[in-house]
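Record features (Swiss-Prot):
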{"type": "ACT_SITE", "residues": "Cys265", "note": "active site, phosphocysteine intermediate"}
{"type": "BINDING", "residues": "Asp234, Cys265, Ser266, Ala267, Gly268, Ile269, Gly270, Arg271, Gln311", "note": "substrate binding site"}
{"type": "DOMAIN", "residues": "58-326", "note": "domain 'Tyrosine-protein phosphatase'"}
{"type": "MUTAGEN", "residues": "Ser7 to Asp", "note": "Disrupt binding to MPK6; when associated with D-8"}
{"type": "MUTAGEN", "residues": "Ser8 to Asp", "note": "Disrupt binding to MPK6; when associated with D-7"}
{"type": "MUTAGEN", "residues": "Asp234 to Ala", "note": "Loss of activity"}
{"type": "MUTAGEN", "residues": "Cys265 to Ser", "note": "Loss of activity"}
Amino acid sequence: MATGKTSSAANLFTGSTRFDLSSADSPPSKLSLSSDQLNHCHQALGVFRGKIQNPDSIAHEFTGLQANRMWPSELLLNSTVAMNSVNVEKNRYSDVVPFDKNRIVLNPCKDSSAKGYVNASLIKTSESESISQFIATQGPLPHTMEDFWEMVIQQHCPIIVMLTRLVDNNRTVKCGDYFQDEDGPREFGNISLTTKWIKTTDTSLMLRNLEVNYKETEDQPMSVLHIQYPEWPDHGVPKDTVAVREILKRLYQVPPSLGPIIVHCSAGIGRTGTYCAIHNTIQRILAGDMSALDLAKTVALFRKQRIGMVQTMDQYFFCYNAIVDELEDLTAGTNAGTSS
């Protein structure tokens, strides 16, 4: 970790439309928080620490979330486009599909009968330009990779967070290889992809600077930072919160106005929902939105936008632990009511 290097948290709340990838492979810099932001973090830390000291209350929250989860019959009624016969094979899992109301729509798309379908959901807690929006999506299938990259271009997504391996330890395919590990172009239909560089961090994150563009265009290619954390087990949690929080630290300086952050695992709900909940909670606390202290309400809102977000009790506890660890980092060496 670089020492003595700080950057202002103000970048989180600007309307900038630029993101410089030239230093994306450097260690994330420490945020310099305002006195108000420090006070918000101290207040939130007290609340979340109190919750962790009473694990039964956290378990009770998750049990309540599970009791109110959507039933399969409701999913059928709310996901008619996903269940259309022309789109069924585009779903990695038949019981994890986007709702009609907030699905990402590809426009134009090659097949009008598909109604621009891609298994991806827009996830947000507000319309504020200071808070990131996410696209929660499944790991692309071999026949949906072009759709995935079409979505990246159309939605102007500067970041892809990948929380899975391509193949798990049981040799089960969890995600299609929609990028490449060697230099040189790769084509997905009318889309060309080039890997500019690949870096591995001390926390096992793999960083890729990708450039994507339509093949027959004179426009400048779009730069995308691809962050992969392959050590997060399916349906489980990492042994600690360090790598997951490093992803967040690397994204602090990405202006939300650039476009949604794509987050995916295999199904796009468990690990994906967990990361989105952590990122969203910390970001809202820094923005002074103290309703973020109600994690159950945040997850419930996410589940209204994509079924099953934060899939297991362990993942829900991991959210609490990661939030506390990050708040402790942000407030290290300071006291409540001070900015030093």
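Glycine residues also receive a Cβ, built from the backbone N, Cα and C atoms like all the rest.
Distribution of Swiss-Prot features across the structure.
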residue: Asp234; record: mutagenesis position; CB count, 10 Å: 18
residue: Cys265; record: mutagenesis position; CB count, 10 Å: 28
residue: Ser266; record: substrate binding site; CB count, 10 Å: 24
residue: Gly268; record: substrate binding site; CB count, 10 Å: 31
residue: Gly270; record: substrate binding site; CB count, 10 Å: 25
residue: Gln311; record: substrate binding site; CB count, 10 Å: 21
Near the substrate site, what residues other than Asp234, Cys265, Ser266, Ala267, Gly268, Ile269, Gly270, Arg271, Gln311 in the same chain have a C-beta no further than 8 Å from the centroid of the listed C-beta atoms?
Val96, Leu163, Thr164, His235, Thr272, Gly273
Let me make sure I understand the span of the substrate site: among Asp234, Cys265, Ser266, Ala267, Gly268, Ile269, Gly270, Arg271, Gln311, what is the greatest distance between any two Cα atoms, in Å?
12
Separation of alpha carbons, Asp234 (mutagenesis position) and Gln311 (substrate binding site) (Å):
10
Rounded inter-Cα distance in Å - Gly268 (substrate binding site), Asp234 (mutagenesis position):
11
Taking just the CA atoms, what is the gap between Gly270 (substrate binding site) and Asp234 (mutagenesis position) in Å?
8
Arithmetic mean of per-residue pLDDT over the domain 'Tyrosine-protein phosphatase' (58-326):
95
Measuring Cα to Cα, how many angstrom lie between Ser266 (substrate binding site) and Asp234 (mutagenesis position)?
8
